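Take a look at what Swiss-Prot says about it:
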- Pro99 to Gln: In strain: ECOR 31 (VARIANT)
- Thr110 to Met: In strain: ECOR 28 (VARIANT)
- Leu111 to Val: In strain: ECOR 60 (VARIANT)
- Ser117 to Leu: In strain: ECOR 28 (VARIANT)
Amino acid sequence: MKQFLDFLPLVVFFAFYKIYDIYAATAALIVATAIVLIYSWVRFRKVEKMALITFVLVVVFGGLTLFFHNDEFIKWKVTVIYALFAGALLVSQWVMKKPLIQRMLGKELTLPQPVWSKLNLAWAVFFILCGLANIYIAFWLPQNIWVNFKVFGLTALTLIFTLLSGIYIYRHMPQEDKS
């Protein structure tokens, strides 16, 4: 259910873009993200930090897009979110000395410290590369290609990287946890 809720604003954005334009899609994205946030609060009595940060960035960059009638702002939102995620992962590893991935999954999984560090670093690099790819596609290719990349390309890349991470985790799990 949570994954569906996380994906819903993206589906709404895509549908409104195909039916109307980038500005209607941006307004719909803001509304859909707000609805998902409110629903999460009412249903689960909690809102995850990542969801809240994403909502704030959607409102800020989406609002700027609508106010200035300039789609560059909503295009930058994707890269800013990925940069923040990468930054949080790197800071957690190098400054706080405990990888964020380990903080998120450490209660459910037992892995050696070097595995946590490599996994954390891999996700940071993944987010940096996605942010850079977004910049290239958003500002050097037509808008419709960027929308398709944002909705389908980044989603597919994230799913593939999640699967690869799962395989990496499984290979390094203690034998008793694998059964």
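Every residue, even glycine, has its Cβ placed from backbone N, Cα and C.
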Between the variant positions Thr110, Ser117, where is the Cβ count within 10 Å the lowest?
Thr110
Out of the variant positions Pro99, Thr110, Leu111, give me the one sitting nearest to Ser117 (variant position) by CA distance.
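Looking at Cα distances from Ser117 (variant position), the smallest one goes to Pro99.
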How big is the Cα-to-Cα gap, in Å, between Leu111 (variant position) and Pro99 (variant position)?
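For Leu111 (variant position) versus Pro99 (variant position), the Cα atoms are 12 Å apart.
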Counting other Cβ atoms within 10 Å, pick out the least crowded of the variant positions Pro99, Leu111.
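Candidates: the variant positions Pro99, Leu111. Fewest Cβ atoms within 10 Å: Leu111.
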Measuring Cα to Cα, how many Å separate Thr110 (variant position) from Pro99 (variant position)?
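Distance (Cα to Cα, whole Å): 14 Å.
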What three-state secondary structure does DSSP assign to Ser117 (variant position)?
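Reduced to three states, the DSSP call for Ser117 (variant position) is helix.
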